[in-house]
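Novice: In case it's useful when we look at the structure, here is the feature table from Swiss-Prot:
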- HIS236: active site, proton donor/acceptor (ACT_SITE)
- THR11, SER80: 2-hydroxy-2-methylpropanenitrile binding site (BINDING)
- THR11, SER80, CYS81: acetone binding site (BINDING)
- 5-242: domain 'AB hydrolase-1' (DOMAIN)
- THR11 to Ala: 95% decrease in catalytic activity (MUTAGEN)
- SER80 to Ala: Loss of catalytic activity (MUTAGEN)
- CYS81 to Ala: No change in catalytic activity and substrate affinity (MUTAGEN)
- TRP128 to Ala: Slightly reduced affinity and catalytic activity toward acetone cyanohydrin but increased efficiency on mandelonitrile. Acquired ability to use 4-hydroxymandelonitrile as substrate (MUTAGEN)
- ASP208 to Ala: 80% decrease in catalytic activity (MUTAGEN)
- HIS236 to Ala: Loss of catalytic activity (MUTAGEN)
Amino acid sequence: MVTAHFVLIHTICHGAWIWHKLKPALERAGHKVTALDMAASGIDPRQIEQINSFDEYSEPLLTFLEKLPQGEKVIIVGESCAGLNIAIAADRYVDKIAAGVFHNSLLPDTVHSPSYTVEKLLESFPDWRDTEYFTFTNITGETITTMKLGFVLLRENLFTKCTDGEYELAKMVMRKGSLFQNVLAQRPKFTEKGYGSIKKVYIWTDQDKIFLPDFQRWQIANYKPDKVYQVQGGDHKLQLTKTEEVAHILQEVADAYA
């Protein structure tokens, strides 16, 4: 079996803690694993009101790739909204990325605005239940909407089949976050030369209660990945509810692309 260096990227409002089950599962198989907190996430000391864009939010990933030794490549695994982090990183450091893995994730394309899949997600799932919304003005004068994910949303739509302990952990450590949708809408498209050229693997389940099946099928049809894996059962957090299945898939990704 081939071993690889996996870099695990959480979604907005979360942190590296979301990978606490998958990281050791991959390490037991001999892989190197780095789980990063994005800006104003997890234990990163910044507040979301200090972050001006999704690119700035991605800074820890970009800094990590910048420092990666020349010739070394990683497989980036992004959950949920972290597909955007993968795209941003691939446009800057395409030579350092062996593949991008989209885990029940946004799958942006290179044809439309970077906000396109966000807009489609919000059309598919417009009511974020008991989520609270706030606004602030960023450095360029844009009004940024932030959110604190509601506990009902977390339990019924994200951590649907997770244990009570995993749900309680999420409630305790969840932070405010943002999709930076209006800033993404003005951002240049992702490039064919960068993001468009990396290998893309899509992992999903039709039991996801926020990235609904029709939305995920639409994404796959819109920007066809190199490989698609459909996991049976689970929920939005496959890394928690189907840990071994995801680890097995990632081994196949390593065998193919590392």
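A Cβ is built for glycine as well, from the same backbone N, Cα and C atoms used for every other residue.
Just the original residues are modelled here, none of the noted substitutions.
Given the structure is predicted, the values throughout are model-derived calculations rather than measurements.
Burial and contacts for the listed features, if you can.
Specialist: Every protein chain considered, the tally of other Cβ atoms within 10 Å of the Cβ of HIS236 (mutagenesis position) stands at 26.
Long-range Cβ contacts of THR11 (mutagenesis position) within its own chain (separation 6+, distance under 8 Å): ILE18, GLY78, GLU79, SER80, CYS81, ALA82, SER105.
Residue environment of SER80 (mutagenesis position) contains 25 other Cβ atoms, counted within 10 Å of its Cβ in all protein chains.
Neighbour count (other Cβ atoms within 10 Å of the Cβ, all protein chains): 24 for CYS81 (mutagenesis position).
The Cβ neighbour count for TRP128 (mutagenesis position), using a 10 Å radius and every protein chain shown, is 16.
For ASP208 (mutagenesis position), the same-chain residues 6+ apart in sequence whose C-beta sits under 8 angstroms from its C-beta are ASN104, GLN216, ASP235, HIS236. According to DSSP, ASP208 (mutagenesis position) is assigned to coil rather than to any helix or strand.
When secondary structure is read from DSSP and collapsed to three states, HIS236 (mutagenesis position) falls in the coil class.
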Novice: Using the Cβ center of THR11, SER80, CYS81 as the acetone site position, which other residues in that chain lie within 8 Å, going by their Cβ?
Specialist: HIS10, ILE12, HIS14, GLY78, GLU79, ALA82, GLY83, SER105, LEU106
Novice: Mean pLDDT across the domain 'AB hydrolase-1' (5-242), rounded to an integer, is what?
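Specialist: Averaged over the domain 'AB hydrolase-1' (5-242), the predicted model reaches a pLDDT of 99.
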Novice: If you measure every Cα to Cα distance among THR11, SER80, CYS81, the residues said to bind acetone, what is the biggest one in Å?
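Specialist: In whole numbers, the farthest two Cα atoms are 5 Å apart.
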